[in-house]
Amino acid sequence: MRSSAKQEELVKAFKALLKEEKFSSQGEIVAALQEQGFDNINQSKVSRMLTKFGAVRTRNAKMEMVYCLPAELGVPTTSSPLKNLVLDIDYNDAVVVIHTSPGAAQLIARLLDSLGKAEGILGTIAGDDTIFTTPANGFTVKDLYEAILELFDQEL
């Protein structure tokens, strides 16, 4: 098997193992990969892969600390349009809530603030991956929601 094909198989197996959310140590991941036929895998390589794919330790349903991949649709690249950073847009009677890729909320909020009151935006509050935005006078929350959907080419 070609080296790149073998590497792709390793990455696929690695991600599948992390999705199981049952491995609490790098050694356990090494052992599981070796059982699948990846004989040249070691703790150092697993550590680099965990870092490369942004794996984190979190509690699973059994309250055990395990490695898993973050719930992110994709890591943005330099050629990604900003709209790819917006994952979901919803609203209630008071605010429009925008969910973004981790770390992208402040960038998107800055863009919305720059559009300002002319587009119906009174202001925004951004965390790491969530934005609250409220409509300016003369605009309803639904108007603002629809304007933001259109801005990011989202479906109703």
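Our numbering is plain: 1 for the first residue shown, then up by one each step along the chain.
Each Cβ is built from the backbone N, Cα and C atoms, and glycine gets one as well.
Taken verbatim from Swiss-Prot:
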type    : residues      : note
MUTAGEN : Glu21 to Lys  : Increased affinity for ARG box in the presence of arginine
MUTAGEN : Ser44 to Phe  : Defective binding to ARG box
MUTAGEN : Ser47 to Leu  : Defective binding to ARG box
MUTAGEN : Pro76 to Leu  : Increased affinity for ARG box in the absence of arginine
MUTAGEN : Ala105 to Val : Defective binding to arginine and to ARG box
MUTAGEN : Gly123 to Asp : Defective binding to arginine and to ARG box. Forms dimers not hexamers
Inset, instruction - For Gly123 (mutagenesis position), write down the residues of its own chain that are at least 6 apart in sequence and whose Cβ falls under 8 Å from its Cβ; none is a fine answer. - result: Asp113, Thr133, Thr134
Inset, instruction - Compare the C-alpha of Glu21 (mutagenesis position) with the C-alpha of each of the mutagenesis positions Ser44, Ser47, Ala105, and give the closest one. - result: Ser47
Inset, instruction - Have a look at the mutagenesis positions (Ser44, Ser47) and report the one with the fewest Cβ neighbours inside 10 Å. - result: Ser44
Inset, instruction - Please name the residue among the mutagenesis positions Glu21, Ala105 whose C-beta has the most neighbouring C-beta atoms within 10 angstroms. - result: Ala105
Inset, instruction - Between Ser47 (mutagenesis position) and Ala105 (mutagenesis position), find the distance joining the two CA atoms and give it rounded to the nearest Å. - result: 29
